[in-house]
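Structure record follows, encoded as structure tokens.
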Amino acid sequence: MEIVQEGIAKIIVPEIPKTVSSDMPVFYNPRMRVNRDLAVLGLEYLCKKLGRPVKVADPLSASGIRAIRFLLETSCVEKAYANDISSKAIEIMKENFKLNNIPEDRYEIHGMEANFFLRKEWGFGFDYVDLDPFGTPVPFIESVALSMKRGGILSLTATDTAPLSGTYPKTCMRRYMARPLRNEFKHEVGIRILIKKVIELAAQYDIAMIPIFAYSHLHYFKLFFVKERGVEKVDKLIEQFGYIQYCFNCMNREVVTDLYKFKEKCPHCGSKFHIGGPLWIGKLWDEEFTNFLYEEAQKREEIEKETKRILKLIKEESQLQTVGFYVLSKLAEKVKLPAQPPIRIAVKFFNGVRTHFVGDGFRTNLSFEEVMKKMEELKEKQKEFLEKKKQG
């Protein structure tokens with residue numbers, strides 16, 4: 001056992017292995033620090049929004065680090081409910097709550113199966129649920145949606161990025177009933193498929209799970225949703241389901257909402273058009289929520305520098321919410337550009353914004369044809385420059 005510090009919290013954890021697996025009885029993954037930073041900031045947003053004490057749930061708690069940080073680092077938690085089916089996890093959680101001197105009336109520790117914990121004990125009672133399963137969150141979504149109060153927030157993590165991003169398309173179809181696209185913006189496609197699934201599962205109960213933030217990092221996706229009720233709100237979300245048609249030859253892409261408007265061939269090069277979806281084609285970021293996360297993170301010393309850097313990038317990205325983005329190196333390779341310009345220059349050239357998904361990725365409102373035309377223009381300018389340089 002060893003003691004580690006994260007944020008303000010200190011916790012006892014088993015010795016951290018090089019490889020994390022679901023077979024471990026209790027684990028603490030230091031690589032998920034940014035994820036937990038975001039969960040704390042998301043809860044603080046809810047504190048400010050509601051202006052009252054809140055109840056939070058961590059149904060797959062493991063070491064208890066999330067629930068402990070929620071109690072120590074936010075301003076409104078009345079009580080945190082930490083749950084894990086592992087008896088070893090329960091022992092470690094108890095030690096960790098004591099280690100941080102948290103009063104016993106501010107938390108409860110339970111050892112139930114996560115769905116049972118969410119449904120049986122506190123139906124419609126939680127203001128904030130942080131769900132961080134090992135793998136897909138699908139088996140827990142309905143229980144989470146039913147356990148939350150109206151206006152509550154779900155902080156959701158998914159680590160099964162391989163199926164969602166196209167490595168295992170059949171698995172993606174079974175779990176999410178959608179086709180992934182293994183292209184340069186495959187992780188965004190995966191996030192949009194996951195959002196669609198969350199909305200779909202909650203919609204069965206006339207619950208609207210409205211996406212307000214999306215983030216892709218390392219091996220996981222991080223999403224936030226606000227819970228609302230009413231068939232009109234649910235229908236409005238479902239209206240924002242659609243498909244992406246993509247050409248793997250020329251990188252052309254089109255968003256389609258009408259099944260009758262599918263194209264078999266790419267109108268740009270004539271190659272086969274592939275289909276991704278159904279998926280969410282609406283906004284990935286609520287500007288108010290995203291701006292709050294960024295601004296709150298800058299004020300806090302306990303928040304990682306990496307978290308602050310990522311939030312700055314996402315804050316800028318949220319100003320231009322396209323479906324899909326372009327990767328400069330892929331475009332440069334396609335048109336045989338003599339020299340790839342720095343991404344900061346390319347962003348200005350395309351009137352776009354950088355994306356957090358890929359280091360040299362950018363979003364733009366320009367059409368695919370306009371993007372390729374500007375790439376050809378850039379190519380000609382570079383050729384002229386190199387020719388002049390050659391001539392002295």
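All residue numbers here begin at 1 and follow the chain in the order shown.
Quick reminder: no glycine exception, Cβ is built from N, Cα and C everywhere.
Every residue here is the original one, so none of the noted swaps is modelled.
What Swiss-Prot lists as domain 'Trm1 methyltransferase' is 2-375, and the listing cites sequence analysis.
Here the residue is the original one, but Swiss-Prot notes a mutagenesis experiment at this spot, Glu6 to Ala: Does not affect tRNA guanine-dimethyltransferase activity. Here Glu6 (mutagenesis position) comes close to Pro30, Arg33, Arg36, Ile65, Arg69: these same-chain residues lie at least six apart in sequence, with C-beta atoms under 8 angstroms from its C-beta.
Experimental mutagenesis at this site is recorded by Swiss-Prot as Phe27 to Ala, annotated: Strongly reduced tRNA guanine-dimethyltransferase activity.
Arg36 to Ala appears in Swiss-Prot as a mutagenesis experiment; the accompanying note says: Strongly reduced tRNA guanine-dimethyltransferase activity. Counting every protein chain shown, the number of other Cβ atoms lying within 10 Å of the Cβ of Arg36 (mutagenesis position) is 26. When secondary structure is read from DSSP and collapsed to three states, Arg36 (mutagenesis position) falls in the helix class.
The S-adenosyl-L-methionine binding site annotation in Swiss-Prot covers Arg36, Arg66, Asp84, Glu113, Ala114.
Non-local contacts of Arg66 (mutagenesis position) by the CB criterion (under 8 A, 6+ apart in sequence, same chain) comprise Arg36, Ala39, Asp58, Asp130, Asp132. Record note (Swiss-Prot), mutagenesis Arg66 to Ala: Strongly reduced tRNA guanine-dimethyltransferase activity. The unchanged residue is displayed.
Neighbour density for Ile85 (mutagenesis position): within 10 A of its CB lie 16 other CB atoms from the protein chains shown. Following the DSSP three-state reduction, the secondary structure of Ile85 (mutagenesis position) is coil. Swiss-Prot lists Ile85 to Ala among its mutagenesis entries, and the accompanying note reads: Slightly decreased tRNA guanine-dimethyltransferase activity.
Just so you know, the Cβ of His110 (mutagenesis position) picks up 18 other Cβ atoms within 10 Å once every protein chain is counted. Quoted from Swiss-Prot, the note attached to the mutagenesis of His110 to Ala states: Decreased tRNA guanine-dimethyltransferase activity.
Under mutagenesis, Swiss-Prot gives Asp130 to Ala with this note: Strongly decreased tRNA guanine-dimethyltransferase activity. With a 10 A radius on its CB, Asp130 (mutagenesis position) counts 29 other CB atoms from all the protein chains.
Quoted from Swiss-Prot for the published mutagenesis Asp132 to Ala: Abolished tRNA guanine-dimethyltransferase activity. Asp132 (mutagenesis position): 23 other CB atoms within 10 A of its CB, across all protein chains.
Recorded in Swiss-Prot as a mutagenesis result, Phe134 to Ala carries the remark: Slightly decreased tRNA guanine-dimethyltransferase activity.
Under its mutagenesis entries, Swiss-Prot includes Phe140 to Ala with the note: Decreased tRNA guanine-dimethyltransferase activity. In this structure, Phe140 (mutagenesis position) is part of a helix by DSSP.
Among the sequence features in Swiss-Prot, the mutagenesis site Arg179 to Ala is noted as follows: Strongly decreased tRNA guanine-dimethyltransferase activity. In sequence order, Pro169, Cys172, Met173, Ile275, Gly276, Gly277 are the residues of the chain that are 6 or more apart from Arg179 (mutagenesis position) and have a CB within less than 8 Å of its CB.
A mutagenesis experiment is reported in Swiss-Prot for this position, His219 to Ala, and the note states: Strongly decreased tRNA guanine-dimethyltransferase activity. Proximity of His219 (mutagenesis position) to non-local residues of its own chain (separation of 6 or more, Cβ distance below 8 Å) is seen for Thr159, Thr161, given in sequence order.
In sequence order, Arg253, Cys266, His268, Cys269, Ser271, Lys272, Phe273, His274 are the residues of the chain that are 6 or more apart from Cys247 (mutagenesis position) and have a CB within less than 8 Å of its CB. Classification of Cys247 (mutagenesis position) by DSSP places it in coil, neither helical nor stranded. Record note (Swiss-Prot) on the mutagenesis of Cys247 to Ser: Does not significantly affect tRNA guanine-dimethyltransferase activity.
Neighbour count (other Cβ atoms within 10 Å of the Cβ, all protein chains): 15 for Cys250 (mutagenesis position). Summarising the annotation, Swiss-Prot assigns Zn(2+) binding site to Cys247, Cys250, Cys266, Cys269.
Scoring each of the binding-site residues (Asp84, Glu113) by how many neighbouring Cβ atoms lie within 10 Å, the top position goes to Asp84. Mapped onto three states, the DSSP output places Ala114 (S-adenosyl-L-methionine binding site) in helix. When the alpha carbons of Ile85 (mutagenesis position) and Phe27 (mutagenesis position) are compared, the span between them is 13 angstrom.
If you take the C-beta of Ala114 (S-adenosyl-L-methionine binding site) and look for same-chain residues 6 or more apart in sequence within under 8 angstroms, you find Pro59, Leu60, Asn83, Ile85, Pro133, Phe140, Ser143. All protein chains included, Cys266 (Zn(2+) binding site) registers 22 other Cβ atoms within 10 Å of its own Cβ.
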